[in-house]
Amino acid sequence: MTTQESIKPLVDRILSNPLQFNAAMISNKSNNNDTSAAPENSSYIVIGKQHNNNSNSTAIAATAESKQIKENNLIDRPNGKKTNTVPKSMAEALLLYTSKNDKDAADATGAKKSAELSTELSTEPPSSSSEDDKVGKEEEEEGEIFHEARDYVEPRKASLKERDNADKGDGEDIGEDIGEDIGEDIGEDIGEDIGENLGSPLATIDDSSNENEKEKRKELSTSISSDDEIEDDEDEDDMDYDSSAMEKELPEEEENDSSSKISEGEKKSLYQDLMENSTVEVNRYEPVNNTKENGNRNPKGEEEEEEEEELKHKSRSITPPVTISNLSNFYQFNENINDRGSLNSTRIVKNWGDKFTNLKPRGLLNHGVTCYTNAAVQAMLHIPSIQHYLFDILMGKYDSTISKNSVSYTLAETSKKMWLPVSKNPRKNVSASYINPKHLISRLDDINCMMSEWQQEDSHEYFMSLMSRLQEDSVPKGHKLIESIIYDIFGGLLKQIVTCKSCGSISKTEQPFYDLSLHLKGKKKLDPNSDLSSDSINGTSATTSTTTSNAATKPSLSSSSSVNLNNGSPFAAASDLSSANRRFSIEKSIKDFFNPELIKVDKEQKGYVCEKCHKTTNAVKHSSILRAPETLLVHLKKFRFNGTSSSKMKQAVSYPMFLDLTEYCESKELPVKYQLLSVVVHEGRSLSSGHYIAHCKQPDGSWATYDDEYINIISERDVLKEPNAYYLLYTRLTPKSVPLPLAKSAMATGNVTSKSKQEQAVNEPNNRPLKINSKKNNRKKWKKNKKRKFTK
């Protein structure tokens, strides 16, 4: 018996280590802490200290006897002081921490189940030792007892229901839950239930230490919780942040990011401006949430989405779209060599022919800042009728009107070098990539004396000046400019009807035009008494609408060179286009121009002056097309002038591949539909800086980008997505109902001879046609000398 009595304390110490750990805290805790402290806090810290200090088996036995006495006292006195309640194990401490309303019942239940729980916990000595180490560290860092208890006994949501049932009497499975989850899931439960189940017992702690304890709990919960819980919490925090950040960012996005808002609205309809605001506000939240949830999105994906949006917008047309069935009623690009247009002109050829189809033009050398001339020349020489006309000049068809010193002849020689096929002889072969247009650049003073080859100029102004010079060279002296072949290619006729609101008189005018100028933004305002800086329309005339007026330099085109599609005002545009980032549709501006417009009298008594009643009054103006040009030049006014300086409007532009103007024509007998031929692009911030390039359609139907000396293949889709277009060239599609001019045999033979001469001019590398011209000149001189001899 003596041996058993001596071994029994050792066995009890090993088997009931958690019990001795808790019992030792009583004496230490009763000496150090106040009676007002929470029982679970005092008992828990005492357990840790007593376990570290006790080494005698007799002390362990004494503590066991004292615990039994205190348990009986607690059962007999349910309303006794809470400082006397001593948990027997970690599970009993759990019950004390998680129960608020029925703490006495929890104490009684814990006393009854202490033996079972202690045996279950004692079978895991590593966990108890790790608990002791953690408790010791926590005591050094923080003097509060409840902090260490939270570190280990935080419940999870799944076990809370079991613990509530344990308070009512179903506490049998608590020990199993603790043994399974004490080292795995307690940390997960801390982050979830810190504000749900532990808030009520925390209210009994001193107010001075509540804030510090809450901060420590958050730190411990984040350090103990598993990776999955951390990710879930971060996702929840991100979602909360998204909702708050989105509310703060939305007002700024509504002011600054108008491009996305407008692009969404225009997808619905360009005319439904009132519906835009409602639809955009709903759709704006989707990209914000997607960017927040997905984190950093792929920039390539964003670019592709933007490109798709731009393409969808650009493919839309306010005017009736040209469908495949409609296109079958027209001669397609380069389909019939005998296609001479819808105006029955016998002087123009609208298709390239078989010989040009196999040729590739060359680039043009940049002399420093001559990209504006190169882009304009490339756009003009990719018009089939212009190129055929220039080759006819080289073959001497227009020797009676065009001299060799003219700008037209210089341009013809430049075009010949551009289209010259590559020779098999390397000595005679020129550069296969580009040519030097030095002779054409040297004639810049004759084209426009206000321009300089050492300074960046306006490419559209150069194009119009070159067109004007070609028209002047092609008309004999004493003849009208509308008799020129240039008028057959670019010329149109506009009819304007102005009705006086005072007397009801109607004024009708007809004016030729060579391009259509579109403003991109501003208010509609008509000033008929303005000078040449604005586009005046007083019922009898219209000035030019190029970027800088051609009235001073080219009087031949100053009276009727172009039509301002913003109704005569430099500030006119669609009222909806107030944002600089809003995409501009040329179809909408054309429609706005041809709609009836009210000309109002302003405060300065400026308005329409009636020729009949001689009053300055209100009037209604209506415009229509009498003659649609074979080649339509659309100019976009992207530059504004403030005295001596200019600025560029950052306005994205959309334009269709096919443009329908039938509804704006006076006669509806023939449909008026156009196909895109060339796009000249300006890249830069101002008129005096930047760079010009040209997207042109090749004779074989493909598209190419001409960047001075460099030529790159480009797709038709990329051409339509170009946001920096400055001016565009459209060619009119000839309906198949129009008879082709093949009736007379003389015309047919003339066409064959002219075609053979053009092929000869292209194929022969050097000036063989010039030798023929020199022989003719020698014959003329010989005839003159012969006449002089006979007269003598």
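Positions of Cβ are set from backbone N, Cα and C atoms, glycine also.
Original residues only.
Owing to the predicted nature of the structure, the values given are computational and were not obtained by experimental measurement.
Every protein chain considered, the tally of other Cβ atoms within 10 Å of the Cβ of C371 (mutagenesis position) stands at 24. Sequence annotations record features per position, and here Swiss-Prot assigns active site, nucleophile to C371 based on sequence analysis.
Taken from Swiss-Prot, the feature active site, proton acceptor applies to H691, supported by sequence analysis. Neighbour count (other Cβ atoms within 10 Å of the Cβ, all protein chains): 16 for H691 (active site, proton acceptor). Reduced to three states, the DSSP call for H691 (active site, proton acceptor) is strand.
Under the heading domain 'USP', Swiss-Prot lists 362-733. For the domain 'USP' (362-733), the predicted model reports an average pLDDT of 81.
Secondary structure at C371 (mutagenesis position), as computed by DSSP, is helix. Quoted from Swiss-Prot, the note on the mutagenesis of C371 to A or S is: Abolishes deubiquitinating activity.
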Residue pair C371 (mutagenesis position), H691 (active site, proton acceptor) - Cα distance, angstrom, rounded: 7
